[in-house]
Amino acid sequence: MWQINEVVLFDNDPYRILAIEDGQVVWMQISADKGVPQARAELLLMQYLDEGRLVRTDDPYVHLDLEEPSVDSVSFQKREEDYRKILPIINSKDRFDPKVRSELVEHVVQEHKVTKATVYKLLRRYWQRGQTPNALIPDYKNSGAPGERRSATGTAKIGRAREYGKGEGTKVTPEIERLFRLTIEKHLLNQKGTKTTVAYRRFVDLFAQYFPRIPQEDYPTLRQFRYFYDREYPKAQRLKSRVKAGVYKKDVRPLSSTATSQALGPGSRYEIDATIADIYLVDHHDRQKIIGRPTLYIVIDVFSRMITGFYIGFENPSYVVAMQAFVNACSDKTAICAQHDIEISSSDWPCVGLPDVLLADRGELMSHQVEALVSSFNVRVESAPPRRGDAKGIVESTFRTLQAEFKSFAPGIVEGSRIKSHGETDYRLDASLSVFEFTQIILRTILFRNNHLVMDKYDRDADFPTDLPSIPVQLWQWGMQHRTGSLRAVEQEQLRVALLPRRKVSISSFGVNLWGLYYSGSEILREGWLQRSTDIARPQHLEAAYDPVLVDTIYLFPQVGSRVFWRCNLTERSRQFKGLSFWEVWDIQAQEKHNKANAKQDELTKRRELEAFIQQTIQKANKLTPSTTEPKSTRIKQIKTNKKEAVTSERKKRAEHLKPSSSGDEAKVIPFNAVEADDQEDYSLPTYVPELFQDPPEKDES
């Protein structure tokens, strides 16, 4: 029922149970400055408990169990000395018998040369505070009112007197503290990075306005200013106030968890991010031509740290390129490795399928097409807060480790500032790798990292077997077998088209119009949408997906709200753009519009000249036309005769021009093939080319 050292409240006074002997409970009031242990019948305590006068409570000295003073400290020596004094008493089985205890106390007094009051004080301290050696630890930590402000009385400055310089200084009063606080909160607790010395000078300016009669040598010192700053403003508050909120959250705030703990297994969460690689590349065909720094996209699995997909190219980071890397992450990588002369098996890079969650930057997800991942493929998309690289800390750190593998060897590596010292060469001129070779290096690095890198700082879960090394591919394989394998199969082309950007298109007899380019396909011909008839009802408000990298093919969605698409190819009408990207097409169209606008200005000028000439000619003709009294009907009847005479006159003039200018024998024309006259070709009528009027052959495209 009762336990030794248990603390109870009796009539709201705390008591500690010291011993339980023969139905008697020995206890002692904790808060009393005097007194000795008392015995109470156990049944009486039960009665008090029933009456509600006795209740259990927490031990106010439980913290002493955790105290561990150092061996060379005064507290340790004091505890050991006091414990040795009372040890004969507390070890006696009759220690609670007043008569026996009195004799033992007398013996201690004689042996250690101390007073009875001291011995009883130590015993009382020992019993009240838990009956352990730590109960005798002195409360030095409470000395001096720690944590409490102490204000100096009087007008004299406290502390040692000034040894150097004039003046005696001044005491920091509440008014001076107010000026300290105003200066600190205005100049130090902000993101400007003001130094303490600069802020102190601003305080001096303010102090001089409030106390103009005090000489400068008696102004509060920089040391007093710093002391107040350190005392009143904790370091955590100062740090949080002096950095931007985004920087604090990203680089300073305490971390409460890890990304791995939030991932249930492989495919549970992917992170995607891009960086501009720290290397300059050259053109593959003309190595004298320096192209620039490539864009590197990485998709990584949080649980296993497997790099599941990538993109390397010169496109700027965008939604289109991010989705290209994501499609690569969901697809088999053996083909793309083979394109770069690297042979692998599917087990070397087993990351194929859709994840549960994709975490990316907000800018990379600013497209309505990302909704297709959510609605069509059930991939939850999360966006990281702006300027919060720590939200994608795993993929961010992967960029650093990936590039560290080749930075010490590769030429053209970005090195510090572009400002060159005397005699230093520009690192950009050292570039010699092409994008193909750089991709080979990155692929080899990814394969090494996925299959052989031992991650020393990987935070493992409790159920990981001890013989499982922290290597990404082995963590992936173990997670697929023993954890929730979240990857889901998907058809690569269907995923790629669903994630491409879309735009509304119009349909005419020329084909599907997208940005002035015309497309057609076998399904469109079969539907008869290109027939040149007003009776043809062509659908409106359709959308088409396009890959900005190549204009040759688009994907028309014939039904609103459906993922079914028709592949449409560029028609001959738009053949000038074949093989180009949409960015190149837009540049060409912009240049054509510019040239057209200039040509329109020339056309306007020449048209005005033409119209002026026509008007002048008409005016001249009107002046030359005499007035006549001949009836109108007669003049109209003469039109036929007049036209006949004009034709005759025209023929005579033409005949004059056809007469030979010199006499002589007529030349004989001999054909090269000496064909008969009847076999010669007749050019009196145009040549008929059947291909001009034939329909293009239908292609079975899907």
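Quick reminder: no glycine exception, Cβ is built from N, Cα and C everywhere.
Taken from Swiss-Prot, the feature domain 'Integrase catalytic' covers 262-480. Within the model, the domain 'Integrase catalytic' (262-480) shows a mean pLDDT value of 85, rounded to a whole number.
Sequence-distant neighbours of Lys116 (mutagenesis position) (same chain, 6+ residues apart, CB-CB distance under 8 A): Val105, Glu106, Val109. In the three-state DSSP scheme, Lys116 (mutagenesis position) is classed as helix. Experimental mutagenesis at this site is recorded by Swiss-Prot as Lys116 to Ala, annotated: Nearly wild-type DNA-binding, 50% transposition efficiency.
Under the three-state DSSP scheme, Lys157 (mutagenesis position) falls in the coil class. The Cβ of Lys157 (mutagenesis position) lies under 8 Å from the Cβ of Glu168, Gly169, Thr170, Lys171, each of which sits 6+ residues away along the same chain. What Swiss-Prot says about the mutagenesis result for Lys157 to Ala is this: Nearly wild-type DNA-binding, only 10% transposition efficiency.
With a 10 A radius on its CB, Arg160 (mutagenesis position) counts 6 other CB atoms from all the protein chains. What Swiss-Prot notes for the published mutagenesis of Arg160 to Ala is this: Nearly wild-type DNA-binding, only 25% transposition efficiency.
Experimental mutagenesis is annotated in Swiss-Prot for Asp273 to Asn, with the remark: Prevents DNA strand breakage and joining reactions. The local packing around Asp273 (mutagenesis position), expressed as other Cβ atoms within 10 Å of its Cβ over all shown chains, amounts to 25.
Using a 10 Å Cβ-Cβ cutoff, Asp283 (mutagenesis position) registers 12 neighbours. In the three-state DSSP scheme, Asp283 (mutagenesis position) is classed as coil. Asp283 to Asn appears in Swiss-Prot as a mutagenesis experiment; the accompanying note says: No effect on recombination.
In this structure, Ser304 (mutagenesis position) belongs to neither helix nor strand by DSSP; it is coil. Swiss-Prot documents Ser304 to Ala as a published mutagenesis change and attaches the note No effect on recombination.
For the mutagenesis experiment Asp361 to Asn, the note given by Swiss-Prot reads: Prevents DNA strand breakage and joining reactions. Residue environment of Asp361 (mutagenesis position) contains 21 other Cβ atoms, counted within 10 Å of its Cβ in all protein chains.
Experimental mutagenesis at this site is recorded by Swiss-Prot as Leu525 to Trp, annotated: Binds dsDNA less well, 75% reduction in transposition efficiency. Leu525 (mutagenesis position) falls within a helix when secondary structure is assigned with DSSP.
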Cβ-based isolation winner (fewest other Cβ atoms within 10 Å) among the mutagenesis positions Ser304, Leu525: Leu525
Ser304 (mutagenesis position) versus mutagenesis positions Arg160, Asp273, Asp283, Asp361, Leu525 - nearest by Cα: Asp273
Spatially closest candidate among Arg160, Asp283, Leu525, the listed mutagenesis positions, to Asp361 (mutagenesis position) (Cα to Cα): Asp283
Spatially closest candidate among Arg160, Asp273, Leu525, the listed mutagenesis positions, to Asp283 (mutagenesis position) (Cα to Cα): Asp273
Pairwise Cα distance for Asp273 (mutagenesis position)/Leu525 (mutagenesis position) [Å, integer]: 43
